[in-house]
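*Asks:* Starting off with a structure, shown below.
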Amino acid sequence: MLSGIEAAAGEYEDSELRCRVAVEELSPGGQPRRRQALRTAELSLGRNERRELMLRLQAPGPAGRPRCFPLRAARLFTRFAEAGRSTLRLPAHDTPGAGAVQLLLSDCPPDRLRRFLRTLRLKLAAAPGPGPASARAQLLGPRPRDFVTISPVQPEERRLRAATRVPDTTLVKRPVEPQAGAEPSTEAPRWPLPVKRLSLPSTKPQLSEEQAAVLRAVLKGQSIFFTGSAGTGKSYLLKRILGSLPPTGTVATASTGVAACHIGGTTLHAFAGIGSGQAPLAQCVALAQRPGVRQGWLNCQRLVIDEISMVEADLFDKLEAVARAVRQQNKPFGGIQLIICGDFLQLPPVTKGSQPPRFCFQSKSWKRCVPVTLELTKVWRQADQTFISLLQAVRLGRCSDEVTRQLQATASHKVGRDGIVATRLCTHQDDVALTNERRLQELPGKVHRFEAMDSNPELASTLDAQCPVSQLLQLKLGAQVMLVKNLSVSRGLVNGARGVVVGFEAEGRGLPQVRFLCGVTEVIHADRWTVQATGGQLLSRQQLPLQLAWAMSIHKSQGMTLDCVEISLGRVFASGQAYVALSRARSLQGLRVLDFDPMAVRCDPRVLHFYATLRRGRSLSLESPDDDEAASDQENMDPIL
């Protein structure tokens, strides 16, 4: 376990924030008349001698004198809080001619910014403090004491906030305003997005000790690969990591478009700007030297790569060489900190021809670029220890008679209810499209069409590749659907939740009403996805967060948790494919396996050797879930061709 708990200690601080700050002094008319930009500053919440809530701004260095601002009647604009930006407007003082002061916060770690804003809101609501003192009271009063850092938020303050429910005028996401010079539109928007309030966690989500160790290593600037079986919280941890890092200089990528969309990033190929990566190295370097692409490489300080198992070794080596060439640094990966996540025992790289794939850990540059490796071992997705043990055996390519018996017994499971049928996971995307189209056509009634609104329709193909929603969604009464975005975790409306369309609004947009397996019935409104195209261009798609769910591909299910699953393993063609499919299920009771063949359970021996080496060298745990049974387990390994 890594030491250096202090590296991550700041993650849990709610009253302090380090970021870029621009201080604007406004005229009485609201126009900026003086501006000071601070590349790095520390904001602290505290109180003065009269218990007034104050904000202290401290610039680095001995010359940076702290400034304190009273927070009475402060207004906070949080439309871009998820991107690490916010604006705090402080009202004018009683001094004649004085104007308001505006603090523009940027490059904040998004999670820390959210907690900072939540603390501010709770403190303002619980104890707004006395009004401003008169000049006479200030002269006759005690000498001002030093700034006192605010106390942590207390349970009583949370209860008071919930009980009073004062109108929240401080934390508001403002609607998008039309650009200057643009002609006003007379057409009503097809997909009006409801104004959402800033999402702030009611409590501090706790990381497990092994997850905290990964975060500490990242915050210390170490390049790291963290791995773990399906359901160990890799995706959740990756989002926590991204929320703890400054947005500037942090690039989130993944090997596939869907995985990239889940973490709010772009594909590794789109960031690199070298096309498919099949060209010779000199040509790849030339492609990366193009102005827009080159600047992306130069600005990158931390590169996140998710689903690393699907990145081929030759591509990784080329990217490493391109990084050194473009950045003109001979350090590993050009001095970029790598934060790599994935499980090599899941889906392998896609290759053409009969040649077996070469995994990233087989690349020449892997060891020098990734000095730290940590494994997550606690499974969060499944609660049944029997099912967890079964999945761990399948992950290692072990299919004993008991594992075979348990999986074959699921063929009789009735995994759907209330008109909701199981989603069938298919090995080939063509089967998915045909199944969903056929089942939709078989339903009686009218087809309801919902077209997406794309920020750039000419780049719809890029959005199709990276968004979990399609440009056109067709639904009927009784259509099987899946939620592809978290709407309300507490109510069970999460990514992967299964449901059935039970109606459509009679008025307005005719939005679908969906009854979910968790028992909730909800009218589904449009949501927005933002992806990054080649060259850093941001694209957005506005669409219902639904997709047809009679069938979906195993590749697109990677990283998801499904309520009820039906799997056919008869056409499994890659190592790890059976394991990925089986591990999507939340429970053994929600799983039905058809035509099970023990030979479908296999893994690549090179990956087993890689993990065994890590276990010996870094104390990684890769023991069998059942040591007594391990000796008799049959290991189905793909031959190395």
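Using the three backbone atoms N, Cα and C, a Cβ is placed for every residue, glycine included.
Here the original residues stay in place, and none of the substitutions has been built in.
Got these off Swiss-Prot a minute ago, pasting:
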- Gly228, Ser229, Ala230, Gly231, Thr232, Gly233, Lys234, Ser235: ATP binding site (BINDING)
- Lys234 to Ala: Loss of ATPase activity. Lower activity for single-stranded DNA (MUTAGEN)
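Looking at the shown structure, what environment does each listed feature sit in?
*Replies:* The 10 Å shell around the Cβ of Thr232 (ATP binding site) contains 22 further Cβ atoms across the protein chains shown. In the three-state DSSP reading, Thr232 (ATP binding site) counts as coil.
Within 10 Å of the C-beta of Lys234 (mutagenesis position) there are 22 other C-beta atoms, taking all protein chains into account.
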*Asks:* Round to a whole number and give the Cα-to-Cα distance in Å for the pair Lys234 (mutagenesis position) and Gly228 (ATP binding site).
*Replies:* 7
*Asks:* Find, for the listed binding-site residues Ser229, Ser235, the residue with the lowest Cβ contact count at a 10 Å cut-off, counting only other Cβ atoms.
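*Replies:* Across Ser229, Ser235, these binding-site residues, the one with fewest Cβ atoms within 10 Å is Ser235.
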*Asks:* Within 8 Å of the centroid of the Cβ atoms of Gly228, Ser229, Ala230, Gly231, Thr232, Gly233, Lys234, Ser235, which other residues of that chain place their own Cβ, given that this set defines the recorded ATP site?
*Replies:* Asp343, Leu376, Val379, Trp380, Arg381
*Asks:* Given a separation of at least six residues and a C-beta threshold under 8 Å, show me what packs close to Gly231 (ATP binding site) in the same chain.
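*Replies:* Spatial neighbours, sequence-distant, of Gly231 (ATP binding site): Val379, Trp380, Arg381, Gln382, Leu391, Thr561, Ser583.
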